[in-house]
Amino acid sequence: MVGSLNCIVAVSQNMGIGKNGDLPWPPLRNEFRYFQRMTTTSSVEGKQNLVIMGKKTWFSIPEKNRPLKGRINLVLSRELKEPPQGAHFLSRSLDDALKLTEQPELANKVDMVWIVGGSSVYKEAMNHPGHLKLFVTRIMQDFESDTFFPEIDLEKYKLLPEYPGVLSDVQEEKGIKYKFEVYEKND
């Protein structure tokens, strides 16, 4: 049985997550390290986490950084016939991807599942029934964006007051303030 289903995202005050295939804000090294640590760390000996992303998100990662190392990389696409070079798996939908994690080739290898973008994949995950956590980095200013994070339904999602391994105080890099939040739903 695969562990928890999670989304991880950094989002500006105006809910932006991307611009021209890149992040809308300058690179924030410690925020990126947080993403690496959260998506890579497995709590189960001998297992790896699975990162699920849409095709655009995959191609927005610099080629030298693909696949995201130390993680099993799965790309979602209805157009592609085989996984893009470097990706480990391809699925047509999030449901198909989650079914794949129950197959023998992955069931014993995958610990946590992390959804890393983009908008439509986040939306599909957030509307998925069952237990889901959202790891949201709130970038505390507006940035011009062309890609946005879906609205978080606070009827369904509860902001957790604290979470192990997640700093609760405001961070600052390059004059940009941000904070880490964790939301959880169980329906």
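Every residue gets a Cβ built from N, Cα and C, even glycine.
Where a substitution is noted, the model still shows the residue that was there originally.
Positions annotated as NADP(+) binding site by Swiss-Prot: ALA10, 16-22, 55-57, 77-79, 117-124. In the three-state DSSP reading, GLY18 (NADP(+) binding site) counts as strand.
Cβ environment of ARG33 (substrate binding site): no same-chain residue six or more positions apart lies under 8 Å away. DSSP assigns ARG33 (substrate binding site) to a helix in the three-state reduction. Annotation comment: Swiss-Prot describes GLU31, PHE32, ARG33, TYR34, PHE35, GLN36, ASN65, ARG71 as substrate binding site.
As annotated by Swiss-Prot, domain 'DHFR' applies to 4-185.
Experimental mutagenesis at this site is recorded by Swiss-Prot as LEU23 to Phe, Trp or Tyr, annotated: Decreases affinity for NADP and dihydrofolate over 10-fold. Spatially close to LEU23 (mutagenesis position) yet at least six residues away along the chain are ALA10, ILE17, judged by Cβ distances under 8 angstroms.
For the recorded site, LEU23 (mutagenesis position), the DSSP three-state label reads coil. Under its mutagenesis entries, Swiss-Prot includes LEU23 to Arg with the note: Strongly decreased affinity for methotrexate. Decreases catalytic rate constant 200-fold. Decreases affinity for NADP and dihydrofolate over 10-fold.
The note that Swiss-Prot attaches to the published mutagenesis PHE32 to Arg is: Reduces catalytic rate 5-fold. Reduces affinity for dihydrofolate 9-fold; when associated with E-36.
According to Swiss-Prot, the mutagenesis experiment GLN36 to Glu carries this note: Reduces catalytic rate 2-fold. Reduces affinity for dihydrofolate 9-fold; when associated with R-32. Taking Cβ-Cβ distances under 8 Å and a sequence separation of 6 or more, GLN36 (mutagenesis position) has no neighbours in its chain.
Swiss-Prot gives this note for the published mutagenesis GLN36 to Ser: Increases affinity for dihydrofolate about 2-fold. No effect on affinity for NADPH.
GLN36 to Lys appears in Swiss-Prot as a mutagenesis experiment; the accompanying note says: Increases affinity for dihydrofolate about 3-fold. Reduces affinity for NADPH about 3-fold.
Here the residue is the original one, while Swiss-Prot reports the published mutagenesis ASN65 to Phe with the comment Increases affinity for dihydrofolate about 3-fold. No effect on affinity for NADPH. The secondary structure of ASN65 (mutagenesis position), as reduced to three states from DSSP, is helical.
Among the mutagenesis results in Swiss-Prot, ASN65 to Ser has the note: Increases affinity for dihydrofolate about 15-fold. No effect on affinity for NADPH. The residue drawn here is the original one. Long-range C-beta contacts of ASN65 (mutagenesis position), restricted to its own chain and to partners at least six residues apart, with a cutoff below 8 Å, are absent.
Over the domain 'DHFR' (4-185) the predicted model carries a mean pLDDT of 96. Using a 10 Å Cβ-Cβ cutoff, LYS56 (NADP(+) binding site) registers 17 neighbours. Neighbour count (other Cβ atoms within 10 Å of the Cβ, all protein chains): 21 for GLY18 (NADP(+) binding site).
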